[in-house]
Amino acid sequence: MSSQNNNKQGGQDINNKKDSDDIKPSVSKEDLINSLKNDELNKNTTMDQNDMKKNENMNIKKNEVLNNSNNVEDGDNENSKFMNKSKEGLNNINGEKNDDNNSIVKVEESPKSIGYNYYASESIENLCKEFGLESINTGLNSEQVKINRDKYGENFIEKDEVVPVWLIFLSQYCSPVVLLLLVAAVASLALNEVVEGVAIISIVTLNACLATYMEKSSGDAIGKLAEMASPQCTVLRNGQKVVIPSREVVVGDVVLINTGDSISADLRLFDVIELKTNESLLTGESEDIKKTIVADNLSTPFATNLCFATTSVTSGSGKGIVISTGLDTQVGKIASQLKKSSKGSKLTPLQVALNKLGGLIGLIAIIVLVVIISLAVIIKYRDPAHADKDPTFVIIIIGVGFAVSSIPEGLPMVVTITLSAGAKDMVKKNANVRKLPAVETLGCCSVICSDKTGTLTEGKMTAINAVTICKNSSLSDENNKLTKTFDFYPTKGFEPCGGLFDSNELTSEKKKEIVIAKNQNTSYDKVLYNYGNPSNKSVIVDKTRSLMFAAYLNSYDTTLSRDPKTLKWGIHGNMSEGPIVVAAAKVGYSFINNPNHKSYLDNFQRLDDLEVTFNSSRKMKITFYKLKTVNVFENVYLDKPGKVYTHVALIKGAPDRLLDRSTHLLEETSMKKVQVSWNSTITQEERNVLIKKNLELSQKALRVLSICIKPLTDQNIEELKKLEDADERLKYVNYDENGGFIPMGYVASFDPPRPGVKEAIQTCREAQVKVIMITGDQKPTAVAIGKLIGLIEEKSEQVEDINSLAIECSELHINKNPNEPILPNDQLDEFTDKILIYSRAQPEDKITIVQSLKRKGYLVAMTGDGVNDAPALKAADIGVAMGINGTEVAKGASEMILIDDNFCTVVSAIDVGRTIFSNIQKFVCFLLGTNIGEIIYLSVAIVAQMPFPLEALQILFLNLMTDGCPAVALSREPPNDDNMKTPPRPKKQPIMTKRWWFYGILPHTIFEALCVLLSLAFSLYICTGFYNLNGIHNLCKTVNLVDVNDANVYHEYKYFCSSYEYRISTDYVGWVTNVSFWDPQNNEAVNFWGAAKGKVENINPLSDIVHPELRLRMQDGCSGDLTLDENGWCRPKDNKTSDGYNDELEGILKKGFEDVTAKGSKRGRTMAFISAVWCEMLRAYTVRSWEPFYKVFNRNMWMHLACSISATLTFLSTCIPGITSILNTTCLLWWQYLLAIFWALLNLFLDEIVPKVIYRRKYMTIKN
């Protein structure tokens, strides 16, 4: 609704109480003076105080006041209610008397009192003085232009600074999780672990690139506002007409505007010639606004004698004084609000939760790093796989590995991929997400504030009923003899095929038959008498067709046409007149049904210059036509003794307004013709019947328009031509010697709810998401729509029940006055906590409602389409702009755009948002559970003096490659059955709740650690014969050699190792002993696998149980500087010295040589690595639901693919040369792979039978 409705007052009951919206467009002298006197009203909430120049002791001329009050019709002084002022003492203000002459009334109060727009009410003469404008005919001089520019500023809206791409990219590295990963990467590179460091940096950089792209693609709302400004403007300067850039326009400039111009600044008009502007960008009102010199309504910020920056001139021309520029204009104030709401970070609940999680992970990483390194130093931990490396270096590498294991490297990437995939899902549901985190934010939305027209409804008004009004009618409604209700049918959007039938006769069966007749292109009369068929001759048809003809002629500038490509019917022109044009076509008034229609219409000459256009103050439109036949309009006879009616005024508008101005009725004569009942005027009883009928229709959610006629003589027309002002013509038509209006009937239209809206609202109710409807409609219509879509229960019939759920937005203001300040927060919050329907709403009311709801702790989604909706969209947690009817500014201020403008899309998006968060919980639980499990089994391995189950690079591989795919698959999980049957999560709820920690993460970490450690111990045992470091270290023999430079320094070298291995092959199953020794024949260190069957301690190379080939190699003993030890193995002699390097030293296992214990340990650890991978891979299956995993096993085929990829990558990492050396893995035998997987299956079994069973019993309802 237009902001011109700002004068709406108080609450409105459903009974016949006249809206205070009925304030007439003029203001009485008494009210204006009283408003100036009233100190309590010396504020202006509609326009900024800063926009009003304070001017005490201002003189107001009585004749100016009287000019304004001349337009007040009799009985229309309801502005007194608006001001709530007594009319006493008008001639004695501040002790100064006012006579009937043009004397001056001195008023000490500032004229900028609340309820009156200063720039609309102030005289042009005083505005000129205020701005230094000497003459409106010459404009400003150059010196005054400079003064005004310095004083009021330049005329531009400053765009937000464009954030460069590189800065957006760098900002992606500021999250705690990403910073931790960067620290781990730097540490890895510093320790020469290049592969690990590069891998981490690559993953983080890829994630930053994705996030940068999404953020950069979002629009700039303030920039869009600035782009709307006209590039140039025509002004008067120094007596000359010049064209200047709009930015150079200053306050006080005289601006000339013409058809097609975009207005550069806010103007006060002083000269207009049929000037109309379109202000829909600001007000949301699609109607062109006819501009006047004298304002229709002084209380609205969008008075008709003002023009506004960024609006366009649709017809006519005019001149005006610039009253505001730049950020002081109406559109500038919107830009200021946008800037204000943009200040500071607007983190979504997910971003907050991820930051908290990152902080927790960082704390864990630091603690783990310090504790593990300290513990490893204390116990002098030495990894057998790196026995030849510096122990301190190994310990630091281990610490970094632990820190890496505590950080879920894949988390940022998976979150980004999840949100991106969710955004794509929403596009499929007609929701375009502009800001990626908003995808998930919808999941915790607890309130949806929705527009009605086009969002909850289809936005396609369709005429449903025609009601004729006629005395002595041969066919009338059952409950009265004055009206008769007819139904248009079928009613399918703008399709003009259909007829007009008696409502009492149009049963469900008849409707089906009519549809069949329509499809077969046969006459409806064969089914039911069509009162809209021109071929049917009856007095009732005369009445219905005359009613629709009058309505059609009044809507002359709206046309109906069919797209030749899509074959869809559409309306061109005023959409609010569309239903009338379509309905008229159904009774034969269209080019479609009547080829000669144009020539027929040409018989009715329209008098364009006399038209009274519709605005929100008049609530009516009047067109004037010359009659084809005097005293006859269509089938209505206007004869009156002594009068010759040559013209007719056709009036269409609000029923209450038109009924107030009606004096006579039509009647049906005994001769079965329709004529005006001039002999009697409308009685109160007859008025009550018409009022009741209007109310009956409006309570069915129908928009009711009254159609009236007023016959005029040639003399009337001549007198009307002398009146330049439309309101004067309205007054004349209403109160001339011919009487007032003659009502012909009502046309009731219905904007049907969108399919699925009622079900969507019920879904929201089940999901405990509050739905609020905000509309410009009157309260009864809004309530009726609310009932129709299920927003209010049908049983809510009592006024007190409805008032507890629906209010007019004026009630949000002090004294129920929309021009006074908003109620205090505590009182306001009481309203917004329970109200579901806000009627008579203005765009500025939306931001008030949003702010109140946010104070109450709700997470608010707000829909909007206009420029003036942008601040509310920005203030809401989730701004939702309309894709079809939305302005670019609204889209730029929003997080999401509804491609189809459909409310159901918002609900679908909430469903997707909840699913996304649920899936984020699942993969965060999955990643944290596996990572903490890694910390536990790595820590226990150190304490238990066992080799590490995994190395640092294996951990990174596990976290990124094998965990990454299942985590992404978890993000594609379908919603749970109760997804939209649970309340929205609180905004401050962490990602991982206590339940997730106690039943999801901690049990799994314990079970995974247990299974991996069991796998490590068992694997080491079957590969080396021992499971701990001491046992493995004792398998090797060493020699201590004196340093060549210092006799007190010794260097320790291994010269022999043995280990045990359990084999399963076709020819042997059992233990074997493997040895590493110095081969004297080849003069090198070698490994001999299967040196002897069984576990042989202190093995001798010449023993009979030793493999013959080994005996052959050692049969000649050692030579040179080597000697045999007690078991017959070569070693350096005791007198041998060393410089600490063993590259040239014989008889030892040189640096870099991988002996049987190292190889056995690697094999055992590879098996543990396989177990860890499969533990985490199978965990992805168990974390999907609290139900047993087999029940949801096949609901997400992506999971099977992801786990197949992870399993394949893991297998390849143990078999492909090069990769195995990087990851320090080795290829296993088939049964060793199976044994490793067995421990993972044990982990799955424990996850299923312990925590999930307990959780289901405690929290889940058992379904019968």
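Every residue gets a Cβ built from N, Cα and C, even glycine.
Since the structure is predicted, the reported quantities are computational estimates derived from the model, not experimental observations.
Taking all protein chains in view, 21 other C-beta atoms sit within 10 angstroms of the C-beta of Gly358 (mutagenesis position). A mutagenesis experiment is reported in Swiss-Prot for this position, Gly358 to Ser, and the note states: Decreases sensitivity to cipargamin and (+)-SJ733. Does not affect the establishment of infection in mosquitoes and parasite transmission.
When secondary structure is read from DSSP and collapsed to three states, Asp1247 (mutagenesis position) falls in the helix class. For the mutagenesis result Asp1247 to Tyr, the note given in Swiss-Prot is Decreases sensitivity to spiroindolone compounds.
According to Swiss-Prot, the naturally occurring change Ala211 to Thr is described as follows: Found in parasites grown in the presence of aminopyrazole compound GNF-Pf4492; confers resistance to GNF-Pf4492.
Swiss-Prot lists Ala353 to Glu among its natural variants, and the accompanying note reads: Increases resting cytosolic Na(+) concentration. In this view, Ala353 (variant position) is surrounded by 23 other Cβ atoms within 10 Å of its Cβ, with every protein chain counted. Secondary structure from DSSP puts Ala353 (variant position) in a helix.
Natural variation at this site is recorded by Swiss-Prot as Ser374 to Arg, annotated: Found in parasites grown in the presence of 4-cyano-3-methylisoquinoline derivative MB14; most likely confers resistance to 4-cyano-3-methylisoquinoline derivatives MB14, MB10 and unrelated compound cipargamin. Ser374 (variant position) falls within a helical segment according to DSSP. Sequence-distant neighbours of Ser374 (variant position) (same chain, 6+ residues apart, CB-CB distance under 8 A): none.
Listed in Swiss-Prot as a natural variant, Pro412 to Thr is described as follows: Found in parasites grown in the presence of dihydroisoquinolone compounds. For Pro412 (variant position), the count of additional Cβ atoms within 10 Å of its Cβ stands at 23 [all protein chains shown].
Natural sequence variation is annotated in Swiss-Prot for Pro966 to Ser, with the remark: Found in parasites grown in the presence of dihydroisoquinolone compounds; increases resting cytosolic Na(+) concentration. Under DSSP, Pro966 (variant position) is assigned to a helix (H, G or I) in the three-state scheme. Cβ neighbour count for Pro966 (variant position) (all protein chains, 10 Å cutoff from its Cβ): 30.
Among the natural variants in Swiss-Prot is Asp1247 to Tyr, noted as: Found in parasites grown in the presence of spiroindolone compounds; confers resistance to spiroindolones. Of all the Cβ atoms in the protein chains shown, 23 others lie within 10 Å of the Cβ of Asp1247 (mutagenesis position).
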| task | Name the one residue among Ala353, Gly358, Pro412, Asp1247 whose Cα is closest in three-dimensional space to that of Pro966 (variant position); these are the recorded positions. | result | Pro412
| Integer Å distance between the CA atoms belonging to Asp1247 (mutagenesis position) and Ala353 (variant position) | 26
| note | Between the C-alpha atoms of Gly358 (mutagenesis position) and Pro412 (variant position), the distance in angstrom, to the nearest integer, is 10
| said: If I take the alpha carbons of Pro412 (variant position) and Asp1247 (mutagenesis position), what is the distance between them in whole Å? | reply: 26
